[in-house]
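*Asks:* Would you mind keeping the following structure in view while I ask a few things?
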Amino acid sequence: MVFEEFISTELKKEKKAFTEEFKEEKEINDNSNLKNDLLKEELQEKARIAELESRILKLELEKKELERENLQLMKENEILRRELDRMRVPPLIVGTVVDKVGERKVVVKSSTGPSFLVNVSHFVNPDDLAPGKRVCLNQQTLTVVDVLPENKDYRAKAMEVDERPNVRYEDIGGLEKQMQEIREVVELPLKHPELFEKVGIEPPKGILLYGPPGTGKTLLAKAVATETNATFIRVVGSELVKKFIGEGASLVKDIFKLAKEKAPSIIFIDEIDAIAAKRTDALTGGDREVQRTLMQLLAEMDGFDARGDVKIIGATNRPDILDPAILRPGRFDRIIEVPAPDEKGRLEILKIHTRKMNLAEDVNLEEIAKMTEGCVGAELKAICTEAGMNAIRELRDYVTMDDFRKAVEKIMEKKKVKVKEPAHLDVLYR
């Protein structure tokens, strides 16, 4: 009996212990599941927060982009509004001041024909109003509201050389004497004017270069443009020959006006014989217009108004047909002959044109200089180019003496017309 009670008691204890252990395990499992659920919910919450942050960032970027577009559209709208306002403003009448009457009144000749006595706006400085000035007039009251700049021919502005030619004095051979004279007349007065002041003389104003075609007249002018800091204006004589009356003379006047404004400056007139030929009695309408242009050129070169630091270089291969008026001192103070080079000059020119060429050892420049008697600088350059073409034709990267012989033979065959020697200076002044 006692044993059975003992067994029953032990079983109850074990059952109770098992029940408690089961409860503990169940609580642990419940806690673990709860933690897992909480962790899962936390991860889901973080994912939602990250997604919302990404959407917020995207919306902020879109907002900034829209703000930029809005700002750009506002700017364009403002520009268009201003343009519309300008288009609504009535046009102004252009007139020319004829006379000044009092402080705030001027006589103006309008572009439509009649002249008016008009008032001057307080926004315009009366000192800027002088006879000949172009002004803007209000369409209704004809009040002077603005002063226009001087009218200039765009063709004169286009003749100004912005980029300097890549030619220096060392690139010219056989013309040492001519280079010395041109530097004395052009460079020295511009760079060292005090030397002439000390001696008490006025520097020469102009140079005329004459000689056969291809002797280097234009090349000398290019070297002057490179070596000086002066404004260089290049004009071809035929550009001054115009169709309508007074157009050529007006262009000459504008060229010299531009040169004076940009002083120190150099005006180079190439092929000057196109407008400076001798004047004759037998004239057509075109000849008369050329003579008007010539007379304007003569007046600008040595007229009533001082020319200032403006130097003139003329070039021609027909000095015998030039008008004596343009050759007198005061217009062209020095008349420099640029002849065909002698043997020494031809050798120097050949050295200049072959210094970048890949020459064979058998090339003898002295012999080539002897073979090319009567050739000018342009023909010597053509010989060097032709010799290089002969080497390329033979698939070689160097030039031999035989290439030069063939080139000389080819160029000399083309030289059929002998260049006439220029007339003597005494004949020019008669």
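Numbers run from 1 along the shown chain.
Note that Cβ sites are derived from N, Cα and C of the backbone, with glycine treated the same way.
So Swiss-Prot lists the following for this protein:
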- Gly214, Thr215, Gly216, Lys217, Thr218, Leu219, His353: ATP binding site (BINDING)
- Ile245 to Ala or Trp: 4% of wild-type unfolding activity (MUTAGEN)
- Leu428 to Arg, Asp, Cys or Pro: Loss of PAN's ability to stimulate gate opening. Fails to associate with the proteasome (MUTAGEN)
- Leu428 to Ile, Tyr or Trp: Slightly decreased PAN's ability to stimulate gate opening (MUTAGEN)
- Leu428 to Ala, Val or Phe: Markedly decreased PAN's ability to stimulate gate opening (MUTAGEN)
- Arg430 to Asp: Loss of PAN's ability to stimulate gate opening (MUTAGEN)
- Arg430 to Gly: Slightly decreased PAN's ability to stimulate gate opening (MUTAGEN)
*Asks:* Long-range same-chain neighbours of Gly214 (ATP binding site), Cβ under 8 Å, sequence gap at least 6?
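*Replies:* Spatial neighbours, sequence-distant, of Gly214 (ATP binding site): Val376, Gly377, Ala378, Glu379.
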*Asks:* Tally every other Cβ atom lying within 10 Å of the Cβ atom of Thr218 (ATP binding site).
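*Replies:* Other Cβ atoms found within 10 Å: 20.
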*Asks:* Quick check on the binding-site residues: of Lys217, His353, whose CB has the lowest count of neighbouring CB atoms inside 10 Å?
*Replies:* His353
*Asks:* For a quick check of packing: other C-beta atoms within 10 Å of the C-beta of Thr215 (ATP binding site), how many?
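*Replies:* Its Cβ has 26 other Cβ atoms within 10 Å.
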*Asks:* Please state how far apart, in Å and to a whole number, the two most distant Cα atoms are among Gly214, Thr215, Gly216, Lys217, Thr218, Leu219, His353, the recorded ATP-binding residues.
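*Replies:* Looking at Gly214, Thr215, Gly216, Lys217, Thr218, Leu219, His353 as a set, their Cα atoms extend up to 17 Å apart.
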*Asks:* Which Cβ among the recorded positions (Leu219, Ile245) has the fewest C-beta neighbours inside 10 Å?
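*Replies:* Among the recorded positions Leu219, Ile245, the lowest count of other Cβ atoms within 10 Å belongs to Ile245.
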*Asks:* To the nearest whole angstrom, what is the C-alpha distance linking Ile245 (mutagenesis position) and Thr218 (ATP binding site)?
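*Replies:* The separation of the Cα atoms works out to 30 Å.
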